[in-house]
Amino acid sequence: MSTNICSFKDRCVSILCCKFCKQVLSSRGMKAVLLADTEIDLFSTDIPPTNAVDFTGRCYFTKICKCKLKDIACLKCGNIVGYHVIVPCSSCLLSCNNGHFWMFHSQAVYDINRLDSTGVNVLLWGNLPEIEESTDEDVLNISAEECIR
């Protein structure tokens, strides 16, 4: 995806939790807007969430663009929480974007700002280590109280 013109390094990293059951879905979330309709707020992540969501239903296309999408549901409660861009369309690839293909509906998840290693400052995308989602045990095993705050 085209990210050379746009910079997302100053965006806050969020922990994304399911609104229905409070399950942690991702420790690498970012607030975003839908490329095809910038009035729609959502969250996104760059790494496939592990042991948190799975595909549900059939692939579909939107009326606004030609991206091929598939819904994702929370593994704990079964509610649809977002979608995965299976095949992005050329207009979305050429747009200013963050390179993320995993999207979460703002009506289905809530975010918690993730702190840096000092535990004081909000972690920014420019300082985020490039590691696998599944190896980030400290963040994925956060307490229920942390997710509820």
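Cβ atoms are placed via backbone N, Cα and C, with glycine included.
Original residues throughout; no substitutions modelled.
What you see is a predicted model, and the numbers here were worked out from it, not measured in a lab.
Contacts of W125 (mutagenesis position) defined by a Cβ separation under 8 A and a same-chain sequence distance of 6+ are given as F8, K9, D10, R11, C12, V13, M30, in order along the sequence. Among the mutagenesis experiments that Swiss-Prot reports, W125 to R is described with the note: Loss of UNG-binding.
When secondary structure is read from DSSP and collapsed to three states, W125 (mutagenesis position) falls in the helix class.
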